[in-house]
Each structure stands twice: as C-alpha cells, then as structure tokens.
Amino acid sequence: MKAGIDEAGKGCVIGPLVVAGVACSDEDRLRKLGVKDSKKLSQGRREELAEEIRKICRTEVLKVSPENLDERMAAKTINEILKECYAEIILRLKPEIAYVDSPDVIPERLSRELEEITGLRVVAEHKADEKYPLVAAASIIAKVEREREIERLKEKFGDFGSGYASDPRTREVLKEWIASGRIPSCVRMRWKTVSNLRQKTLDDF
C-alpha cells in the first residue's frame, strides 16, 4: 500500500494547519475520479471528491490549532512542525512508501529525515500533488478539512475572509481586532503579519 501526504493552511494567519494522509492500493481508481491538485478545483468539486476518496482510501487527518502552532514555534520553524506532522501521519498509515509534498527547499533532506523518524520509505518532492494522485487526494482532503474549520470559525468570529495575509478582507479584520485589543484565539500570534500590523497600529496612535 502506498500513501500520499499534503497540508493546507501552512501560510495562513487565521485558522489551523491541516495535514492529511491518504493510503490506497488502487491508484487507478483515484485517477478515474479525476483527482488533481486541490487548488485547481472549486470548493464544491473538492467536497464531492473528498467524499469519494474516503470511500476507496484510508485517510488520516491531523489539525494543529493556532495556539499549538504559536507554542511550538517558540522553538521550531513551521517546516520542522510540518515534518513532525508528516511523520505522525506516516506512522498512522504505515505504507510501503509515502509520497510527500515537500515544504523543504531540499526535498531529499526531508525524505531522509522522515525515513529516519518513521523507518519507512519516503519520497518528498516539490509539487508532488501535480505528479502523484495519492498526494493530490491528500491535498483535497486537507483543503476540505481546513475550509470546514474556517467556516466554523467564521460562525464564531464573523467573516474574516480566507484567513491568508494576502487577502485584503483578512488584513482589514486583523487590523480591527488588533486596534480593539481583543485578538481571538483563531489568530496565529507569532506570524509576521500580526506583529507588523500591531506595530503599524501602535505607530498610528
């Protein structure tokens, strides 16, 4: 059995980091489903495919809350945290080989480190979601899970956009929260976007 692993939300400033793993012995069924990089699919299509993927594959999902990320980033980089999450998913699935979308600039280094941690064969590559259907499937599961978490957070805290710093709506809401002095727990406080906006808010006074 082979597995694919990918993440969603690595670069967002609001919401969790989600890592998903998909294991399957029949990749052809994934190909026939039309599984491809989640960013190239509409949200509705991702939801449909996620349901189909869960029927034919074993899936594992790991969510890291903003508070947990902030705590861990006191001593680690986001890529080190991701590596730990990937290792946990690999150990849960125990595949013969795991294909991983690499956040590391040197994918071979990530492959080696994950193999040392898990004792299993790992192939880490850039844009693995475009090459391996299993990684594309993991990308879809991760993105769908993140989107659901974001919707839950919006019900609680209001519409803050996508949660990514590049989104003007997200930045505007962050500014309002910072100015009010009440920043909700869904915000990643250690992100540079937050510290930059906090400084700008102070400078405006």
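Placement of Cβ uses the backbone N, Cα and C atoms for every residue, glycine included.
Although substitutions are noted, the structure shown does not include any of them.
Keep in mind that what you see is a predicted model, and the values were worked out from it rather than measured.
Look at Swiss-Prot and you will find Asp6, Glu7, Asp101 tagged as divalent metal cation binding site. Around the Cβ of Asp6 (mutagenesis position), a 10 Å sphere holds 31 further Cβ atoms from the protein chains shown.
Counting only same-chain residues at least 6 apart in sequence, those with a Cβ under 8 Å from the Cβ of Tyr164 (mutagenesis position) are Gly11, Cys12, Val13, Thr170. The substrate binding site feature in Swiss-Prot is assigned to Arg46, Lys143, Arg146, Tyr164.
Annotation source Swiss-Prot lists domain 'RNase H type-2' at 1-203, citing sequence analysis. If you average pLDDT over the domain 'RNase H type-2' (1-203) in this model, you get 93.
For Asp6 to Asn, Swiss-Prot lists a mutagenesis experiment annotated as follows: Loss of activity. Asp6 (mutagenesis position) falls within a strand when secondary structure is assigned with DSSP.
In Swiss-Prot, the entry for mutagenesis Glu7 to Asn states: Slight decrease of activity. The structure shown retains the original residue.
Counting Cβ atoms from all protein chains shown, Glu7 (mutagenesis position) has 25 others lying within 10 Å of its own Cβ. According to Swiss-Prot, the mutagenesis experiment Glu7 to Gln carries the following note: Loss of activity.
All protein chains included, Arg46 (mutagenesis position) registers 20 other Cβ atoms within 10 Å of its own Cβ. Swiss-Prot lists Arg46 to Ala among its mutagenesis entries, and the accompanying note reads: Increases Km for RNA 60-fold.
In Swiss-Prot, the entry for mutagenesis Asp101 to Asn states: Loss of activity. The structure shown retains the original residue. Taken residue by residue with DSSP, Asp101 (mutagenesis position) is part of a strand. Counting only residues at least six positions away in the same chain, the Cβ atoms of Ile5, Asp6, Glu7, Ala124, Glu125, His126, Lys127, Ala128, Asp129, Val135, Ala138, Ser139 sit under 8 Å from the Cβ of Asp101 (mutagenesis position).
Mapped onto three states, the DSSP output places Asp129 (mutagenesis position) in helix. Experimental mutagenesis is annotated in Swiss-Prot for Asp129 to Asn, with the remark: Lowers activity by 50%.
Swiss-Prot gives this note for the published mutagenesis Lys143 to Ala: Decrease of activity. Increases Km for RNA 30-fold.
Under its mutagenesis annotations, Swiss-Prot gives Arg146 to Ala the following note: Decrease of activity. Increases Km for RNA 26-fold. Every protein chain shown contributes to the tally, and the Cβ of Arg146 (mutagenesis position) ends up with 23 other Cβ atoms within 10 Å. Arg146 (mutagenesis position) falls within a helix when secondary structure is assigned with DSSP.
Quoted from Swiss-Prot, the note on mutagenesis experiment Tyr164 to Ala is: Loss of activity. Increases Km for RNA 44-fold.
Just so you know, the Cβ of Asp129 (mutagenesis position) picks up 26 other Cβ atoms within 10 Å once every protein chain is counted. Arg146 (mutagenesis position) sits 12 Å from Arg46 (mutagenesis position), taking the CA atoms of both as reference points.
The two recorded residues Lys143 (mutagenesis position) and Arg46 (mutagenesis position) have their Cα atoms spaced 8 Å from each other.
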